[in-house]
Amino acid sequence: MSRKKMGLLVMAYGTPYKEEDIERYYTHIRRGRKPEPEMLQDLKDRYEAIGGISPLAQITEQQAHNLEQHLNEIQDEITFKAYIGLKHIEPFIEDAVAEMHKDGITEAVSIVLAPHFSTFSVQSYNKRAKEEAEKLGGLTITSVESWYDEPKFVTYWVDRVKETYASMPEDERENAMLIVSAHSLPEKIKEFGDPYPDQLHESAKLIAEGAGVSEYAVGWQSEGNTPDPWLGPDVQDLTRDLFEQKGYQAFVYVPVGFVADHLEVLYDNDYECKVVTDDIGASYYRPEMPNAKPEFIDALATVVLKKLGR
């Protein structure tokens with residue numbers, strides 16, 4: 001039986017490939033407005049603090065490659081071909097769709113490397129992909145909208161949290177707080193009934209219950225530099241408040257809204273949150289990110305096949 005050929009569009013935020021890319025990358029995020037010199041320097045300093053340009057670009061490539069390979073191994077009806085489409089740097093989402101079209105792909109499935117749906121992120125990625133496909137004609141894209149509740153994905157984090165708690169000294173384990181977080185978005189998304197905040201709360205509940213952790217809280221991180229109010233509480237403020245209320249000896253951070261080691265995790269968690277835990281005299285823990293680990297790739301493959309009714 002011959003296999004059907006299908007495009008696998010893997011979308012992500014994107015990251016600079018080298019230091020010279022930082023300004024144009026930041027300008028794209030700011031919708032064509034160049035950043036002020038001090039804003040640009042601040043971003044460069046953050047990258048410098050994590051040891052240079054974030055590994056995200058390489059990790060995204062590995063995730064897409066491994067997902068293609070795994071999908072082609074676990075079923076025999078479809079041959080998937082992966083294409084990477086990024087929001088803020090090349091290859092842009094439109095570039096990936098054009099590449100699929102050029103390769104004669106007529107059907108594709110898309111997945112965003114962000115587990116929770118929001119109008120601000122996932123919906124805009126899928127919209128860009130579908131608009132480009134319609135413009136070119138002859139290409140239909142089926143889009144995954146969210147996958148935070150995929151049992152295999154939840155299990156990935158449950159296992160990491162259990163390992164982290166098992167590694168703690170007993171006195172810390174009995175006095176630890178789990179903080180589950182995602183990228184903050186402007187508060188106005190709530191006016192449109194955006195499910196994003198509820199999905200993060202559901203994620204936190206699934207992970208905490210699965211790991212047998214009763215002391216947990218939900219926080220937001222990495223908010224943008226705009227005058228609008230953003231979803232809170234911020235993880236750093238939350239850490240201080242929880243410490244003042246209960247005097248926790250250890251904080252465990254699970255940035256479940258992210259799937260890879262990049263600036264938001266390596267700087268906003270591993271540096272900024274650790275500054276807070278050091279200041280209050282508590283221990284800092286942050287389990288390993290999914291990156292391209294086999295159990296995470298298997299979770300994504302399961303999500304894709306379920307979306308296609310297989």
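Glycine is no exception: its Cβ is also placed from the backbone N, Cα and C atoms.
Here the original residues are kept at every noted site.
In sequence order, L56, L86, K87, H88, A114, S121 are the residues of the chain that are 6 or more apart from Y13 (mutagenesis position) and have a CB within less than 8 Å of its CB. Here Swiss-Prot flags Y13, R30, R46, Y47, S54, Y125 as Fe-coproporphyrin III binding site.
Per Swiss-Prot, N-methylmesoporphyrin binding site is recorded for Y13, R31, G32, R33, H183, K188, and the stated evidence type is experimental evidence. Under DSSP, Y13 (mutagenesis position) is assigned to coil, being neither helix nor strand in the three-state scheme.
Taking the Cβ of R46 (Fe-coproporphyrin III binding site) as reference, residues of its chain lying under 8 Å away and at least six apart in sequence are, in sequence order, L263, Y267. If you look up Swiss-Prot, you'll see E20, R46, D268, E272 marked as Mg(2+) binding site.
If you look up Swiss-Prot, you'll see H183, E264 marked as Fe(2+) binding site, on the strength of sequence analysis. Using a 10 Å Cβ-Cβ cutoff, E264 (mutagenesis position) registers 22 neighbours.
Listed in Swiss-Prot as a mutagenesis experiment, Y13 to F is described as follows: No change in activity.
Swiss-Prot gives this note for the published mutagenesis Y13 to M: Changes the metal specificity of the enzyme. Can insert Co(2+) into protoporphyrin IX at a higher rate than the wild-type enzyme, but loses the ability to insert Cu(2+) and Zn(2+).
Classification of K87 (mutagenesis position) by DSSP places it in coil, neither helical nor stranded. Here the Cβ of K87 (mutagenesis position) has 17 other Cβ atoms within 10 Å, regardless of which shown protein chain they belong to. Here the residue is the original one, while Swiss-Prot reports the published mutagenesis K87 to A with the comment Retains 92% of activity.
Among the mutagenesis experiments that Swiss-Prot reports, H88 to A is described with the note: Retains 5% of activity.
Of all the Cβ atoms in the protein chains shown, 24 others lie within 10 Å of the Cβ of H183 (mutagenesis position). Swiss-Prot documents H183 to A or C as a published mutagenesis change and attaches the note Loss of activity.
Here Swiss-Prot describes E264 to Q as a published mutagenesis experiment; the accompanying note says: Retains 21% of activity.
Annotation of the mutagenesis experiment E264 to V in Swiss-Prot: Retains less than 1% of activity.
Annotation for E272 (mutagenesis position): spatial neighbours Q236, criterion Cβ-Cβ under 8 Å with sequence separation of six or more. Here the residue is the original one, but Swiss-Prot notes a mutagenesis experiment at this spot, E272 to S: Abolishes the effect of Mg(2+).
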Collapsed DSSP category at R30 (Fe-coproporphyrin III binding site): coil
Y47, Y125 as binding-site residues, winner by CB count within 10 A: Y125
Of R30, R31, R33, H88 (the recorded positions), the residue whose Cβ has the fewest other Cβ atoms within 10 Å: R31
